[in-house]
Amino acid sequence: MSSGLWSQEKVTSPYWEERIFYLLLQECSVTDKQTQKLLKVPKGSIGQYIQDRSVGHSRIPSAKGKKNQIGLKILEQPHAVLFVDEKDVVEINEKFTELLLAITNCEERFSLFKNRNRLSKGLQIDVGCPVKVQLRSGEEKFPGVVRFRGPLLAERTVSGIFFGVELLEEGRGQGFTDGVYQGKQLFQCDEDCGVFVALDKLELIEDDDTALESDYAGPGDTMQVELPPLEINSRVSLKVGETIESGTVIFCDVLPGKESLGYFVGVDMDNPIGNWDGRFDGVQLCSFACVESTILLHINDIIPALSESVTQERRPPKLAFMSRGVGDKGSSSHNKPKATGSTSDPGNRNRSELFYTLNGSSVDSQPQSKSKNTWYIDEVAEDPAKSLTEISTDFDRSSPPLQPPPVNSLTTENRFHSLPFSLTKMPNTNGSIGHSPLSLSAQSVMEELNTAPVQESPPLAMPPGNSHGLEVGSLAEVKENPPFYGVIRWIGQPPGLNEVLAGLELEDECAGCTDGTFRGTRYFTCALKKALFVKLKSCRPDSRFASLQPVSNQIERCNSLAFGGYLSEVVEENTPPKMEKEGLEIMIGKKKGIQGHYNSCYLDSTLFCLFAFSSVLDTVLLRPKEKNDVEYYSETQELLRTEIVNPLRIYGYVCATKIMKLRKILEKVEAASGFTSEEKDPEEFLNILFHHILRVEPLLKIRSAGQKVQDCYFYQIFMEKNEKVGVPTIQQLLEWSFINSNLKFAEAPSCLIIQMPRFGKDFKLFKKIFPSLELNITDLLEDTPRQCRICGGLAMYECRECYDDPDISAGKIKQFCKTCNTQVHLHPKRLNHKYNPVSLPKDLPDWDWRHGCIPCQNMELFAVLCIETSHYVAFVKYGKDDSAWLFFDSMADRDGGQNGFNIPQVTPCPEVGEYLKMSLEDLHSLDSRRIQGCARRLLCDAYMCMYQSPTMSLYK
């Protein structure tokens, strides 16, 4: 299909606009008037009829032998004017236009358009109607009530109609809005109980409990539509594959014994298509001279052509509403007559058989070897003669498949966030459908893939200018039929090429694709047969997300239609963390952990550390509200318990929408601001949440000598750098800090959160810190029995000045029994030391501690929060083994560009265990760049280390 004119200039003065709308019946290839490059408008696009002011009508005068053309302003591209042949469009009324415009995927829009019954019922859906909503393909439909019907964004001449639905019963909590869209309250319902959807996600619950047909109706689903019979000798058109063929009506009536199916039409085609002999079930329906170009179709598959009288009128003709393309998808199992090229019963011929018949072959015959169709990929935005494939003139262009290429239908969930790709199927030499022997990447820019060994150091990627704003991480498409969709993983210019390429990662394997290599050089890494390389200028932003307008307010974006595919569950039942193998199976993978959004990594990683595999703070989730608590105490606690912690432990995933709800609550505190948008520190978050909102009993009670007990939730290590120390342990750092500040724990903590010595986020006091798996805090507790550092008896005195003495247990806190203390301080260099008595329980019998019976107070490391370049990630321990470590990043991957979505990921990192077995000397001498996997971040970027008491976790 081609057009006569394409203008990117704003359509104001040259044309009159009328409220008449048309839908394209097939993809249109057009030329940009300014750049002379080829552009495409997909099948299913909707245009508004315009008139040329200068001549009083909208048609380009036809050349000899050519038909008139209709002027359209494409609604999805409001500054574009397109002139198309009348046979390539069908008129639709304004009400249907509004319903269809809300469906952003043109292919799905076209499928719904063909289902007249379903579309007509959409007009009946109004506020108050009971409906069922399909949130995710393959899952149950949730009941609901329509609370809003209308446009979400009234920016065009005509706007798409969306339905705001309040979900009921089991659907409650499965939505993503409370009726607010971009700051406007369009209807009211409880939070997460509402959705905004287009008609294709909706089913009207009728009195007889029969719902609307499915999104892709089978061939029989629309046969009940009553259309008037066509006149004999009238001109008609029909869709064959991707082309429109014309012919003359020679028969129009019901079939004997099939009256309930409505009218069938016999057509004498202009081109040799079909071989119907005028008979059905042994009955001669009509007679004609030639049977080499005749077919029999249901009337719903026929597009009435324009009459001569109508073509002379100013207004373009009103074409038949229903245009069921014979090559389009549909059920192949319905036993209803469609078309036949022989005397066989059309009631026993399926849609695939019909496609064979229309291409001039019997169902059982081999497909034709020649075709006028071109089965290679044209380069988008360039002259069609210059294809992406750069195929030479002697390229063997096999005939197209005689069955339409299957198109992967998009799940509701995929339409929001995943990579719902459709792969173009290419014909094999025998005519069967198969993947292309060379992927688009291979055909577009190179001769052979296997000409050089894989290099590990690829050329540097470059950020070229791109008018479409595409970047690494953007969802992009290469517009073909069906299109290629992918996420851009790399952009740059390989050696020897003058073109800037984009490397896309596909979801489904495609023959000829690689695992991220191109011409033997690796540019990114993905699964085998999923890496596709194309010219960057051939890529466009993913058109399926065109209606998801950029939301300037990223806070409200969590409540927009875009996040519908990322919803997580609500779990009321209190759930302990799953440990060892069970926890590993739940937690690892992509879209696992807590989804990051808009500077939330500090909060995501902190919550994951505290609750994913530890119950030490679970009492925070259970304390009943008291009279002194803030008014939103219960709301916060319930949100944490049922929408964050419990779902994380059962399903391993929490969406950003839930975290944004918590961030909004944090901003209610007078002392807090910026929690919904700004980068924050974990300690600031913990202080607001624990102290101001939940009023958690302080985790730590610390006393400085002779002072009152100080309450806090975490401990920040302050100290001067010791150049003699290469790699300190957490044990050493904590003891140094307590000794230098003369501090003691007033009581043993159940949870100890230690903040590493830093100056701000960036400057680290030590290049590496060894996270002690076990922390002995016995010597840091007051009123606790302690062992003599020399004899092991009950210590009575402690000397801070002996701490650095290398002759006595270097690097250890020094406390001695009465006898050993006297002996130690007889040495000349210790004569002037000032030692202090150790505080002991008043009722402690001295004899109980004489023979090494003094217990130790140990704490276990359960999580480490790390930071690098202002981005927080987490390491958590899921089991007893030293290698039982998981790494969590709430923004590990990206689905789309600036207005895309973060994909959280949890990955096992058993290599951590091997490094924690190394000596401190070996770790110190080890180049950080040689540390494998995630272990480098654990050893080099630790920000907070979290310990729990194995015996006291139930009490605090």
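Quick reminder: no glycine exception, Cβ is built from N, Cα and C everywhere.
The domain 'CAP-Gly 1' annotation in Swiss-Prot covers 153-198. Helix, strand and coil counts under DSSP for the domain 'CAP-Gly 1' (153-198) come to 3 helix, 15 strand, 28 coil.
Here the residue is the original one, but Swiss-Prot notes a mutagenesis experiment at this spot, Ser418 to Glu: Abolishes deubiquitination of TRAF2; when associated with E-422; E-432; E-436; E-439; E-441 and E-444.
Quoted from Swiss-Prot, the note on the mutagenesis of Ser436 to Glu is: Abolishes deubiquitination of TRAF2; when associated with E-418; E-422; E-432; E-439; E-441 and E-444.
Record note (Swiss-Prot) on the mutagenesis of Ser441 to Glu: Abolishes deubiquitination of TRAF2; when associated with E-418; E-422; E-432; E-436; E-439 and E-444.
Listed in Swiss-Prot is the mutagenesis experiment Ser444 to Ala, annotated as follows: Loss of phosphorylation; when associated with A-418; A-422; A-432; A-436; A-439 and A-441.
For the published mutagenesis Ser457 to Ala, Swiss-Prot gives the following note: Abolishes binding to TRAF2.
Helix, strand and coil residue tallies for the domain 'CAP-Gly 3' (492-535), in that order: 0 helix, 16 strand, 28 coil [DSSP]. Per Swiss-Prot, domain 'CAP-Gly 3' is recorded for 492-535.
What Swiss-Prot lists as domain 'USP' is 592-950.
Mapped onto three states, the DSSP output places Cys601 (active site, nucleophile) in helix. Annotation for Cys601 (active site, nucleophile): spatial neighbours His871, Tyr872, Val873, Ser890, Met891, criterion Cβ-Cβ under 8 Å with sequence separation of six or more. Per Swiss-Prot, the feature active site, nucleophile maps to Cys601.
Other C-beta atoms found within 10 angstroms of the C-beta of Leu622 (mutagenesis position) number 9, with every protein chain shown included. Here Swiss-Prot describes Leu622 to Asp as a published mutagenesis experiment; the accompanying note says: Impaired interaction with SPATA2.
Quoted from Swiss-Prot, the note on mutagenesis experiment His871 to Asn is: Loss of deubiquitinating activity. When other Cβ atoms within 10 Å of the Cβ of His871 (mutagenesis position) are tallied across all protein chains shown, the result is 18. DSSP classifies His871 (mutagenesis position) as strand under the three-state reduction.
Model confidence over the domain 'USP' (592-950) stands at 86, taken as the mean pLDDT rounded to a whole number. Secondary structure from DSSP puts Leu622 (mutagenesis position) in coil.
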